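First comes the structure, then the notes that go with it.
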Amino acid sequence: MSETEREDERWTPPIGPIDPEHPECAAVIAEVWTLLDGECTPETRDKLKQHLEECPTCLRHYGIEERVKRLIAAKCSGEKAPDSLRERLRIQISRTTIIRG
């Protein structure tokens with residue numbers, strides 16, 4: 001097992017503001033999927049990217065989510081989730097992040 005794989009096994013997703021210098025981490029993590037899916041506004045995209053450039057923990061979380069997205073795309077290509085399901089999932093992810101934060 002490589003060092004990166006061992007680090008991934010030990011890593012747990014950030015919950016809430018984890019860095020006093022970056023109190024917006026919980027909101028960024030809640031919106032990572034909108035950035036990955038290209039579903040955020042240009043203004044939100046710029047804010048998220050700026051935060052990711054400044055916050056190594058959120059950048060790491062983003063990288064893991066990006067890998068998950070690629071894996072799902074490779075295994076489930078061709079089918080798109082209905083809009084209603086995507087919206088319910090987005091709301092649930094936001095609620096989970098807010099509750100934990």
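Note: Cβ is positioned from N, Cα and C throughout, glycine not excepted.
Substituted residues are absent from this model; it holds the original ones throughout.
What Swiss-Prot records for Cys25, His51, Cys55, Cys58 is iron-sulfur cluster binding site. Other Cβ atoms within 10 Å of the Cβ of Cys58 (mutagenesis position) number 23 in total over all chains. For the recorded site, Cys58 (mutagenesis position), the DSSP three-state label reads helix.
The note that Swiss-Prot attaches to the published mutagenesis Cys25 to Ala is: Slightly decreased inhibition of SigH.
For the recorded site, Cys40 (mutagenesis position), the DSSP three-state label reads coil. Residue density at Cys40 (mutagenesis position): 17 other Cβ atoms are found within 10 A of its Cβ, drawing on all protein chains shown. Looking at Swiss-Prot, you'll find the mutagenesis Cys40 to Ala noted as follows: No effect.
According to Swiss-Prot, the experimentally introduced change Cys55 to Ala is described as follows: Decreased inhibition of SigH; reduced interaction with SigH. The local packing around Cys55 (mutagenesis position), expressed as other Cβ atoms within 10 Å of its Cβ over all shown chains, amounts to 21.
According to Swiss-Prot, the experimentally introduced change Cys58 to Ala is described as follows: Decreased inhibition of SigH; reduced interaction with SigH.
For the published mutagenesis Cys76 to Ala, Swiss-Prot gives the following note: No effect. Long-range Cβ contacts of Cys76 (mutagenesis position) within its own chain (separation 6+, distance under 8 Å) are none.
Secondary structure at Cys76 (mutagenesis position), as computed by DSSP, is coil.
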